[in-house]
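Chemist: Encoded as structure tokens, here's the structure I'll be asking about.
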Amino acid sequence: MAKFAAIVLLILVASATVNAVKEHDELPTTGMSRKILLQPVFKSLIISIAEGQQCVKKDELCIPYYLDCCEPLECKKVNWWDHKCIG
């Protein structure tokens, strides 16, 4: 059941991301494609689902409120587009 919910969540996040990328092909300040910036997050999410993890390990990418860190780690912003599990 948890894997099914995670896959559905992945599909919802991916579709929202595709819509955001269609609306804004480039970031306003750097010109970098959003697709390039989001690839590591989706890779981390897919690996977590495949391994059956319920949480993300230390120093791995996370998504606040969607892909949480293992206790006692916290999902913190490390730069303007990435969040990592720090603790």
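The backbone N, Cα and C atoms fix where each Cβ goes, glycine too.
None of the substitutions listed is reflected here, since the structure keeps the original residues.
For reference, Swiss-Prot lists these features for the protein:
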{"type": "MUTAGEN", "residues": "Leu61 to Ala", "note": "Attenuates sweet taste-response suppression properties"}
{"type": "MUTAGEN", "residues": "Ile63 to Ala", "note": "May affect protein secretion, folding or stability"}
{"type": "MUTAGEN", "residues": "Tyr65 to Ala", "note": "May affect protein secretion, folding or stability"}
{"type": "MUTAGEN", "residues": "Tyr66 to Ala", "note": "Attenuates sweet taste-response suppression properties"}
{"type": "MUTAGEN", "residues": "Trp80 to Ala", "note": "Attenuates sweet taste-response suppression properties"}
{"type": "MUTAGEN", "residues": "Trp81 to Ala", "note": "Abolishes or severely attenuates sweet taste-response suppression properties"}
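Help me understand the surroundings of these features in the structure.
Modeler: All protein chains shown were included, and the count of other CB atoms within 10 Å of the CB of Leu61 (mutagenesis position) stands at 20.
Its own atom aside, the Cβ of Ile63 (mutagenesis position) has 16 Cβ atoms within 10 angstroms in the protein chains shown.
For Tyr65 (mutagenesis position), the count of additional Cβ atoms within 10 Å of its Cβ stands at 7 [all protein chains shown].
In the three-state DSSP assignment, the secondary structure recorded for Trp80 (mutagenesis position) is coil.
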